[in-house]
Amino acid sequence: MLPKFDPTNQKACLSLLEDLTTNVKQIQDSVLEAILSRNAQTEYLRGFLNGQVDKQNFKKNVPVVTYEDIRSYIDRIANGEPSDLICDRPISVLLTSSGTSGGVPKLIPLTTEDLEQRISFSSLYAPLLYKHIDGLSEGKSLIFYFVTRESKTANGLMVRTMVTSFLKSIKQTNSFLWDSLQVSPHAITTCADTTQSMYCQLLCGLLERDNVARLGAPFASSFLKVIKFLEDHWPELCSNIRTGRLSDWITDATCTSGIGKFLTAPNPELASLIEQECSKTSWEAILKRLWPKAKCIESIITGTMAQYIPLLEFYSGGLPLTSSFYGSSECFMGVNFNPLCKPSDVSYTIIPCMGYFEFLEVEKDHQEAGHDPTEKPVVVDLVDVKIGHDYEPVVTTFSGLYRYRVGDVLRATGFYNNAPHFCFVGRQKVVLSIDMDKTYEDDLLKAVTNAKLLLEPHDLMLMDFTSRVDSSSFPGHYVIYWELGSKVKDAKFEPNRDVMEECCFTVEESLDAVYRKGRKNDKNIGPLEIKVVKPGAFDELMNFFLSRGSSVSQYKTPRSVTNEEALKILEANVISEFLSRKIPSWELHELHSGR
C-alpha cells in the first residue's frame with residue numbers, strides 16, 4: 001500500500017514516486033504477501049489455497065476470472081452476507097463500474113482503507129504537473145466534479161460511483177486541503193442536483209477567473225458537457241455577476257452557501273468582459289479567453305475519450321491537454337509521468353503498491369479478428385512485460401478481487417526506472433463507447449435484431465449493418481449503417497420515416513442500463529442515428545478490406561468501423577438518415593437489478 005506522505009510537499013511526492021518505480025519487484029511481492037496473509041481465511045481463497053499464502057500456490061491454484069465468475073459472491077454480500085466471503089475488512093461500498101454484466105453495471109467491492117489509498121494516489125499527480133508546468137502552483141484548479149444519484153442494496157450497503165465515493169469521503173472538517181487547491185468549494189460539488197452544481201461551479205470559476213491555473217474534469221466527455229452548459233447559460237451567469245445576485249432557481253443549500261463568499265457585490269465590468277467573449281461568432285479558444293492565466297486542461301483523454309481531443313483543442317486555444325492517471329473501479333493503477341506529451345503519446349506508469357498486477361498476453365489484432373486472444377492464456381508479472389506487446393491487466397486487490405480481468409487492452413511502451421508504462425489500446429470486444437457506456441458486439445447485435453423485426457410487415461430485410469460513434473458534435477451519438485433489401489424482386493422502396501425512427505428507438509431501448517442512463521438521466525449521449533446505404537455498399541466495404549489483405553473466406557463485416565477510408569465508402573453511399581425521436585427508459589433500480 002502507499003506509504004503515508006504529505007501531498008502538499010512536492011519534493012517528498014516526487015521522491016516517493018522515484019522509490020516506488022525503482023523497487024517494483026520487491027513492492028509487488030510484498031503487496032501479494034500482504035493481501036494473501038490478510039485474506040487467506042476468506043471463503044473464496046480458502047477454496048483454492050486451503051490456507052497457503054505463497055506466491056507459487058497462488059499462481060498455480062487461484063484462477064484468472066471475469067466478473068461473471070465472482071458475481072455470486074458480490075451478490076451474496078449485496079444481499080447481506082458478511083464481507084469475509086472475499087475480504088477480511090468490511091466492504092463499505094459497492095462501486096458501479098462503467099462495465100456491465102448482462103446489461104447491468106458491475107458492482108465492485110471497496111473497503112474504506114482502499115478508498116483512502118485511492119485518494120492518496122490521486123494527489124500524487126499534482127506535483128508532476130507542477131514539475132513540468134511553470135507557474136501552475138501559483139493558481140488554483142477549476143476541475144468540475146459531480147456526485148451522481150446513489151442507491152442502497154437490500155441490506156443497506158451503499159452503491160455509488162468512484163467519483164461520488166471520493167467526494168462524499170471528504171468531510172467538512174478536512175475539506176481545508178480541497179478548498180486551498182480548488183476554486184469551487186467542496187460543498188458545491190456534493191450537491192445532488194447536477195444542474196445547480198454545474199452552474200455554481202462555473203459561476204465560481206468566472207468570478208475567480210484570474211486565479212484559475214488549470215481547468216478540466218475527470219473525463220473529456222464531462223468537461224465538454226460543462227462547456228456546452230456554458231454556451232447555453234452564459235447570459236444568465238453574466239446577469240448574476242452584473243447584479244451580484246444569484247438566480248432564484250438555485251435553491252440547494254450547499255450551493256447557495258458555497259457561492260456566498262464569491263458573489264458578494266455587483267461586478268458589471270467583469271460581466272461585460274465575459275459577455276464580450278461569449279457573444280463572439282466563434283467559440284474557438286474560449287477557455288483561454290475566459291481564463292487567461294490557465295496553463296493546461298486536465299482530463300482523461302485516452303481510450304474512448306480520445307475521440308473528444310479535436311473538440312477540446314478547438315475550445316482550449318492551444319492549452320496543453322494533460323491526461324493524469326489510469327485506473328478503473330476495480331483498481332487505480334498508473335500515473336502519466338510526462339503530462340506535456342502529445343495526447344496520442346500518453347502512457348501510464350504502473351504504481352506497484354496499489355495492488356498486485358499481472359498481465360494476460362493479448363494478440364494485437366484481437367479486436368478486429370473477433371476471436372479470443374489466446375487458447376492458452378499466458379499471464380506474466382508486472383516486471384516481465386515486453387515492450388511492444390499487448391496485455392490485459394489482471395488485478396489482485398486489498399478489497400477482495402483475486403486475479404480479476406479488468407477488460408482493458410494495454411500496450412507496453414517502455415519503462416520508468418523499473419516500472420513499465422503502457423498506452424491504452426481499447427476495451428476487449430467493445431464496439432461502441434461515448435462516455436461511460438460500453439456496447440459490446442453481442443449487445444449491438446441483439447439490439448439490431450430486435451429492431452429489424454419492425455421491417456418485416458413492410459417486406460423489407462436488413463441485409464447488413466455496421467456502426468460507428470459520431471463525436472463531431474456534443475454529445476456524441478451512435479450511428480448505425482443499414483443496407484436494406486426488399487422481399488419483392490425489383491421493387492423500389494422508400495424507407496418509411498416513422499418505421500425507421502421506431503427502429504432507432506428500439507435499438508436504444510434494447511441497449512444496456514448504462515447507455516440508457518446516459519441518454520435519459522445524464523444526457524451525455526445523443527439520439528441514435530440510422531443511415532440507410534445504397535444496395536451494394538457493403539460489397540464495396542468488403543472489397544476495401546480484401547484489398548488490405550483480408551481473406552475472403554474468413555471475412556466478416558466489422559460491426560464497428562473507425563478506418564477513415566472505410567467510413568468514406570459508407571458515407572458516400574448514404575441515401576437517407578433517421579434519428580431516434582424518443583428517449584429510452586431507465587430507472588435508478590436498474591443499477592443493481594436484472595433489467
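Backbone N, Cα and C atoms are what each Cβ position is placed from, and that goes for glycine too.
Those substitutions? Not in this structure, it's all original residues.
Feature annotation from Swiss-Prot assigns ATP binding site to Ser97, Ser98, Thr302, Phe325, Tyr326, Gly327, Ser328, Ser329, Glu330, Tyr348, Asp408; the stated evidence is experimental evidence. Phe325 (substrate binding site) falls within a strand segment according to DSSP.
In Swiss-Prot, the entry for mutagenesis Ser122 to Phe, Ile or Leu states: Increased affinity and enhanced catalytic activity leading to improved efficiency toward indole-3-butyric acid. Reduced affinity but increased catalytic activity leading to almost unaffected efficiency toward indole-3-acetic acid. The structure shown retains the original residue. Taking the Cβ of Ser122 (mutagenesis position) as reference, residues of its chain lying under 8 Å away and at least six apart in sequence are, in sequence order, Phe166, Phe325, Phe332. The DSSP secondary structure for Ser122 (mutagenesis position) is helix.
Per Swiss-Prot, mutagenesis Ser122 to Tyr is noted as: Reduced affinity but enhanced catalytic activity leading to improved efficiency toward indole-3-butyric acid. Reduced affinity but increased catalytic activity leading to almost unaffected efficiency toward indole-3-acetic acid.
Per Swiss-Prot, mutagenesis Ser122 to Trp is noted as: Reduced affinity and altered catalytic activity leading to decreased efficiency toward indole-3-butyric acid.
One mutagenesis experiment named in Swiss-Prot is Met162 to Val, and its note says Increased affinity and enhanced catalytic activity leading to improved efficiency toward indole-3-butyric acid. Slightly increased affinity but normal catalytic activity leading to slightly improved efficiency toward indole-3-acetic acid. Around the Cβ of Met162 (mutagenesis position), 22 further Cβ atoms fall within 10 Å across all displayed protein chains. When secondary structure is read from DSSP and collapsed to three states, Met162 (mutagenesis position) falls in the helix class.
Experimental mutagenesis at this site is recorded by Swiss-Prot as Phe166 to Val, annotated: Strongly reduced affinity but enhanced catalytic activity leading to reduced efficiency toward indole-3-butyric acid. Slightly increased affinity and slightly better catalytic activity leading to slightly improved efficiency toward indole-3-acetic acid.
For Phe325, Phe332, the entry in Swiss-Prot reads substrate binding site, with the evidence type experimental evidence. Take the CB of Phe325 (substrate binding site) and look out to 10 A: across all protein chains shown you find 18 other CB atoms.
Listed in Swiss-Prot as a mutagenesis experiment, Phe332 to Val is described as follows: Strongly reduced affinity but normal catalytic activity leading to reduced efficiency toward indole-3-butyric acid. Strongly reduced affinity and slightly better catalytic activity leading to reduced efficiency toward indole-3-acetic acid. Cβ contacts within 10 Å of Phe332 (mutagenesis position), excluding its own Cβ and spanning all protein chains shown: 25.
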Residue with minimal Cβ packing [other Cβ atoms within 10 Å] among the recorded positions Phe166, Tyr326: Phe166
Integer Å distance between the CA atoms belonging to Asp408 (ATP binding site) and Met162 (mutagenesis position): 18
Number of other Cβ atoms within 10 Å of the Cβ of Ser97 (ATP binding site) across all protein chains: 22
Helix, strand or coil at Ser97 (ATP binding site) [DSSP, three-state]: strand
